[in-house]
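K.L.:
Mind having a look at this structure? Questions to follow.
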Amino acid sequence: MGNGESQLSSVPAQKLGWFIQEYLKPYEECQTLIDEMVNTICDVLQEPEQFPLVQGVAIGGSYGRKTVLRGNSDGTLVLFFSDLKQFQDQKRSQRDILDKTGDKLKFCLFTKWLKNNFEIQKSLDGFTIQVFTKNQRISFEVLAAFNALSLNDNPSPWIYRELKRSLDKTNASPGEFAVCFTELQQKFFDNRPGKLKDLILLIKHWHQQCQKKIKDLPSLSPYALELLTVYAWEQGCRKDNFDIAEGVRTVLELIKCQEKLCIYWMVNYNFEDETIRNILLHQLQSARPVILDPVDPTNNVSGDKICWQWLKKEAQTWLTSPNLDNELPAPSWNVLPAPLFTTPGHLLDKFIKEFLQPNKCFLEQIDSAVNIIRTFLKENCFRQSTAKIQIVRGGSTAKGTALKTGSDADLVVFHNSLKSYTSQKNERHKIVKEIHEQLKAFWREKEEELEVSFEPPKWKAPRVLSFSLKSKVLNESVSFDVLPAFNALGQLSSGSTPSPEVYAGLIDLYKSSDLPGGEFSTCFTVLQRNFIRSRPTKLKDLIRLVKHWYKECERKLKPKGSLPPKYALELLTIYAWEQGSGVPDFDTAEGFRTVLELVTQYQQLCIFWKVNYNFEDETVRKFLLSQLQKTRPVILDPAEPTGDVGGGDRWCWHLLAKEAKEWLSSPCFKDGTGNPIPPWKVPTMQTPGSCGARIHPIVNEMFSSRSHRILNNNSKRNF
């Protein structure tokens, strides 16, 4: 293979794609010949007159998953025999029937003119078939199995219950019957993009090079690394076309975190069935690393810890090699080594600190990026005009709820040419266009220092300019949304509330037009920001946790429907805390559970605040009463009353509620001794006569026993 045998660390990052094509992928003509031979073998094995007991053939291993490396590779041929009627039948020796099958197959293949391209060799358990061309050899292990799926494409919960019963009855090892689900393994990989399989080839080749260094090292299943690579791509990218080097760095970083790795899928099984749920919870609480086979929940394919520890050192070596670490920042995908679902309740604070809280350096980087754009807007963008602007920072970094994984910033530009809500609607696209043109010119002047990538607008008359910024002083790219807006609040002094006239004008416009609620929420960015920024640190951490949960749900549910906005979940979290706790130090698991319980009760939710508007002004009062009579859920934006982020039937709350219900069985809601963690007692509905959100709930009615303990620890605090 020539240069293919050289150290991968010597291959430049930008050449990795070329390296895969040049040295790792099988030659096309060889692959075609191998495919033809394998198809012939499968056809022969399914000839009833020759092999009457064979009900079907499944192809597995690297060949079945289409992750074959050039040269020597592996595969499995799984023969479903009619006399294997249940899982435990596989515990009987299949040596005799496989011997006879191998002998007859050898004779049949000789008559098919394949004698120069295959070898059948006896083994302890049966036989292997080697299929080869000049430059490619695949060694297939032939296995006998019970056809667990029969004619079904998808496994039922019943089949996994039977699997567990059979394992217990026969004292078989977990995963021993995974071969019965070979077709599902193939299906799991079938719909993956070609470039992801290229990345898998690269990781497998690297692993082979590592193994050559220490031959006595316990071997790690290539399947485990394939699944790890799929997980990295699913969690961090999901694009058909991506940068191979970014994928490599991500997989290597995950290998470095092997003592935290916990990976599973719910494509063939989930937590709904009690037996399967118990299997999963047991597996997910096992010692790390855990990588569950997506087709068999009893099969942890992670293997021996020793090989992971050694692989960790090799991963660090490649990561820090000059060719892979050739640019700053060296980009990778943001992927956590373990899902939130598996984290016990008493460790949620640690999870937030390790994986969700941005560090000081991250926040300083965001501030630096914001200062670059803020300076551009103030000093460069409008210098050819008489325009006056005021810039307000919004978004999660301004609120204090930013996540570690994702650098973004919102800048609202109050432009003096926008003198009303209507002028904002009609004229803002011109300001967006001007900022776009001026930023492009600014970038051309600073090309050696800055890199700007613009996102295409979502609307014909754009209301926001979205772009990402890279700089020599930034460790990573920062995404920006710049939004022109009418300064509806004027010079609002700190601590004061807007006059009712501000809202009356907005309400009149909303009622006399077909504009959606919240259309002018950018005008009230300061109020939205202050509403959250002033909250206790631990509450903002709970918001981070809920946002992370939402992102996990969004990744899974987005293809099924439009989910409610993240802001709705932020407000729901604040409401849960106000009504159920109200103290700066509280039990995070209790708070998290309360939010999810409220999500499951979305059809009853009616939530509002009286911090910026209330029922005293007649116009506002009538409008609020009409808003509160809308289809549930109703969650009014505390900054402006036309924004109902609950939205009634507008969004697919039912999808989120179903997910929340499944999550209630998570270890997140068990304490250190395994006892269930209760939610706070929180009403789902407020009425105009209720106390609102500024008065803390009555302690005896609203606090759980665990919260009482926390409250006692904070007895010096005045309520």
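Using N, Cα and C of the backbone, Cβ positions are placed for all residues, glycine too.
What Swiss-Prot records for this protein is below:
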BINDING   SER396, ARG544, LYS547  ATP binding site
BINDING   ASP408, ASP410, ASP481  Mg(2+) binding site
MUTAGEN   GLY2 to Ala or Asp  No loss of activity
MUTAGEN   TYR421 to Pro or Ala  Significant loss of activity
MUTAGEN   ASP481 to Ala  Loss of activity
MUTAGEN   LYS547 to Ala  Partial loss of activity
K.L.:
Spatially speaking, which of the recorded positions SER396, TYR421, ASP481, ARG544, LYS547 is closest to ASP410 (Mg(2+) binding site)? Use C-alpha to C-alpha, please.
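P.N.:
Going through SER396, TYR421, ASP481, ARG544, LYS547 one by one, the Cα closest to that of ASP410 (Mg(2+) binding site) is ASP481.
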K.L.:
Once ASP408, ASP410, ASP481 are set aside, which residues in the chain still have Cβ within 8 Å of the Cβ centroid of the Mg(2+) site?
P.N.:
GLY394, GLY395, ALA409, LEU411, SER466, SER479, PHE480
K.L.:
Determine the Cβ neighbour count for ASP481 (mutagenesis position): the number of other Cβ atoms within 10 Å of its Cβ.
P.N.:
18
K.L.:
Just name the winner among ASP408, ASP410 (the binding-site residues) by count of other CB atoms within 10 A of its CB.
P.N.:
ASP410
K.L.:
Which one is it, among the recorded positions SER396, ARG544, LYS547, that lies nearest to ASP481 (mutagenesis position) by Cα separation?
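P.N.:
Among SER396, ARG544, LYS547, SER396.
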K.L.:
At the level of the C-alpha atoms, what whole-angstrom distance separates LYS547 (mutagenesis position) and SER396 (ATP binding site)?
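P.N.:
About 10 Å separates the two Cα atoms.
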K.L.:
Taking 10 A as the limit, how many CB atoms besides its own sit near the CB of ARG544 (ATP binding site)?
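P.N.:
Other Cβ atoms found within 10 Å: 23.
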K.L.:
Non-local Cβ contacts of TYR421 (mutagenesis position) (under 8 Å, 6 or more apart, same chain)?
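P.N.:
Result: PHE486, ALA488, GLY505, LEU506, LEU509, PHE520, CYS523.
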K.L.:
Let me know how many other Cβ atoms fall within 10 Å of the Cβ of LYS547 (mutagenesis position).
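P.N.:
Its Cβ shell of radius 10 Å holds 21 other Cβ atoms.
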K.L.:
Under 8 Å Cβ-Cβ from SER396 (ATP binding site), six or more apart in the same chain: what's there?
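P.N.:
Within the chain, SER396 (ATP binding site) has Cβ neighbours under 8 Å at ALA402, LEU403, ASP408, LYS547.
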K.L.:
Can you list, in sequence order, the residues of the same chain other than SER396, ARG544, LYS547 whose CB lies within 8 Å of the CB centroid of the ATP site?
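P.N.:
Result: LEU356, THR401, ALA402, LEU403, LYS540, ILE543, VAL546, HIS548, LYS566, GLU570.
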K.L.:
Which secondary structure state does DSSP assign to ASP408 (Mg(2+) binding site), in the simple three-class scheme?
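P.N.:
It is in a strand.
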K.L.:
Between any two of SER396, ARG544, LYS547, the residues recorded as binding ATP, what is the biggest Cα to Cα distance in Å?
P.N.:
10
